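Chemist: Would you mind keeping the following structure in view while I ask a few things?
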Amino acid sequence: MPPETATNPKDARHDGWQTLKRFLPYLWPADNAVLRRRVVGAILMVLLGKATTLALPFAYKKAVDAMTLGGGAQPALTVALAFVLAYALGRFSGVLFDNLRNIVFERVGQDATRHLAENVFARLHKLSLRFHLARRTGEVTKVIERGTKSIDTMLYFLLFNIAPTVIELTAVIVIFWLNFGLGLVTATILAVIAYVWTTRTITEWRTHLREKMNRLDGQALARAVDSLLNYETVKYFGAESREEARYASAARAYADAAVKSENSLGLLNIAQALIVNLLMAGAMAWTVYGWSQGKLTVGDLVFVNTYLTQLFRPLDMLGMVYRTIRQGLIDMAEMFRLIDTHIEVADVPNAPALVVNRPSVTFDNVVFGYDRDREILHGLSFEVAAGSRVAIVGPSGAGKSTIARLLFRFYDPWEGRILIDGQDIAHVTQTSLRAALGIVPQDSVLFNDTIGYNIAYGRDGASRAEVDAAAKGAAIADFIARLPQGYDTEVGERGLKLSGGEKQRVAIARTLVKNPPILLFDEATSALDTRTEQDILSTMRAVASHRTTISIAHRLSTIADSDTILVLDQGRLAEQGSHLDLLRRDGLYAEMWARQAAESAEVSEAAE
């Protein structure tokens, strides 16, 4: 499992060995013997496949020697045919073992990648709201997407391309040493070293060229999209020629970079072919010379040629393999960087669950700000009695919505305490805390699923009867009944297929399914028209019965019947009392009420 605090790796982005070391437990899980057996089985298939491949040139050599030395006699023909059949069987066996290896290992690779992705996803849900507000959602999901896609390919190349090639190279060196001596061994080793060094050097250069090409491609696309999105502005100012020139400049830069990238590939292919063919020509010339001296046979020529061809065939892809492994390690490291991200708001060790008998809420001298250089709440203190209806109002920026975020413990206050039923919320589990709270926000976001799913989301395992009861309580049951598909009606992405009032009723029903003792309405009607607002307010009043309710509001008319109204001003409690008490004081609340009443009167006069 991922650590609860960051491990502060030196540099996960570039430390490939450290990244592989961290991934090893996913590939060799201590708690899954079946997957470990699959890994062993895949390795066994690799070894059997490579052993078969290494045996093929021997069969090829024996068949050729039988044909050239036997003079067509029946025994020689029989031997030659036998080795030809052995060669064919060996090739089939090589393909068989390779595919069996893939079949055996596929589950290992997929499970390892899945478990890593699951750990990253779980970690993301543990991170604070600050992290998610600071990072783009698409950026985070892209890290997971790239990581899961590249890990599988990287593992394939590491385990089934690089490792078998190293095994084959070692075996070829031993075979050449035993059969032909030091000269051919030295030439082969030097050629492989030159091949690998050249491929790595040119591939590094090509990677930089490719990155530049991709960056310029993005710039060209961005300029085109920006220009077309601002079509009217371009026309207003007659700037078509300027836009065309800007796009042409970006497209030209991209084309130049693309040409360099493709030319570099040609250079890589030429360099690789030069090294391989120099070795092949030298090795075969040396073998032909040995044949002319009577030391070697025609079969030895075929033997050497076949081994070198088999050896360099996987090396032909070395450039792509190197890039893929390099990118895979970077993508995997990015996933580990997410896992290593510090959890800002965490449960204290052995934290108990919150037990709510009397759902009171207390803010005790709370000091908080989203940034250390900007304090939002300045020693805020107030108490919400169990079963009461309390409203929080104030000018924009007074810290009203911050109270809801602190109560849900999306952030911890710098100083002071927040208590529910006398228990400090920082000392109880976050799961139990949030189970005691329900919220209907200003913009209720729904999942891209059915109405039934969104209502039942309030509590895991909610029954259909509970969903029906919640829909009736939120006064949306009749609307659902009129829909052709009823509860199975899709709401669309973020609930866009529903009106604002319908979305709010679904959100209220979802909260009713949760059935928390404390309810928060965070400007739940501010985005609705007046008629819909009144309907929703009636529903909210019914829902709030027998619960502790905190309503954060901008329009004062929606909370005038609250038991207590808290008036915030610049992060401090300026006033508190009932609606009539606050009007009699003629303070900030009375000023806000008079201003909103005047604005409402102006709107009414304009409508008439």
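In case you wondered, yes, glycine gets a Cβ from its N, Cα and C as well.
Here the original residues stay in place, and none of the substitutions has been built in.
Residues or ranges marked as glutathione binding site in Swiss-Prot: R206, T207, H208, L209, R210, N269, I270, A271, Q272, D316, M317, L318, G319. What Swiss-Prot records for Y370, G394, P395, S396, G397, A398, G399, K400, S401, T402, I403, A404, R405 is ATP binding site. Annotation comment: Swiss-Prot describes 39-327 as domain 'ABC transmembrane type-1'. Taken from Swiss-Prot, the feature domain 'ABC transporter' applies to 361-595. Record note (Swiss-Prot) on the mutagenesis of Y195 to F: Strongly increases basal rate of ATP hydrolysis. Experimental mutagenesis is annotated in Swiss-Prot for N269 to A, with the remark: Increases basal rate of ATP hydrolysis and abolishes stimulation of ATP hydrolysis by glutathione. What Swiss-Prot notes for the published mutagenesis of Q272 to A is this: Abolishes glutathione-dependent ATP hydrolysis. One entry in Swiss-Prot concerns the mutagenesis experiment G319 to L. Its note says: Abolishes glutathione-dependent ATP hydrolysis. Among the mutagenesis results in Swiss-Prot, E523 to Q has the note: Abolishes transporter activity. The residue drawn here is the original one.
Can you walk me through where each of these features ends up in the structure?
Modeler: Less than 8 angstroms from the CB of Q272 (mutagenesis position) sit Y195, T198, T199, L315, D316, G319, each of them six or more residues away in the same chain. In the three-state DSSP assignment, the secondary structure recorded for Q272 (mutagenesis position) is helix.
DSSP gives G397 (ATP binding site) a coil state; it is part of no helix or strand. Less than 8 angstroms from the CB of G397 (ATP binding site) sit Q570, each of them six or more residues away in the same chain.
Within 10 Å of the C-beta atom of Y195 (mutagenesis position) sit 21 other C-beta atoms, taking all shown protein chains into account.
G319 (mutagenesis position) falls within a helix when secondary structure is assigned with DSSP. There are 20 other CB atoms within 10 A of the CB of G319 (mutagenesis position), with all protein chains counted.
The DSSP secondary structure for E523 (mutagenesis position) is coil. There are 19 other Cβ atoms within 10 Å of the Cβ belonging to E523 (mutagenesis position).
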Chemist: Taking R206, T207, H208, L209, R210, N269, I270, A271, Q272, D316, M317, L318, G319 as the record's glutathione-binding set, what's the max Cα pairwise distance in Å, rounded to a whole number?
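Modeler: Value for the max Cα separation, rounded to a whole number: 21 Å.
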Chemist: Does anything in the same chain, at least 6 positions from M317 (glutathione binding site), have a Cβ under 8 Å from its Cβ, and if so what?
Modeler: N161
Chemist: Counting across all protein chains shown, how many other Cβ atoms sit within 10 Å of the Cβ of G399 (ATP binding site)?
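Modeler: Its Cβ shell of radius 10 Å holds 22 other Cβ atoms.
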Chemist: Fewest other Cβ atoms within 10 Å: which of the binding-site residues R206, H208, R210, R405 wins that one? Let me know.
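Modeler: Among the binding-site residues R206, H208, R210, R405, the sparsest Cβ neighbourhood within 10 Å belongs to H208.
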Chemist: With the ATP site defined by the record as Y370, G394, P395, S396, G397, A398, G399, K400, S401, T402, I403, A404, R405, how many Å span the farthest pair of C-alpha atoms?
Modeler: 19
Chemist: I need the most crowded of these binding-site residues: I270, I403. Count other C-beta atoms within 10 angstroms of each C-beta and give me the top one.
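Modeler: Selected residue: I403.
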Chemist: Provide the three-state secondary structure of Y370 (ATP binding site) computed with DSSP.
Modeler: coil
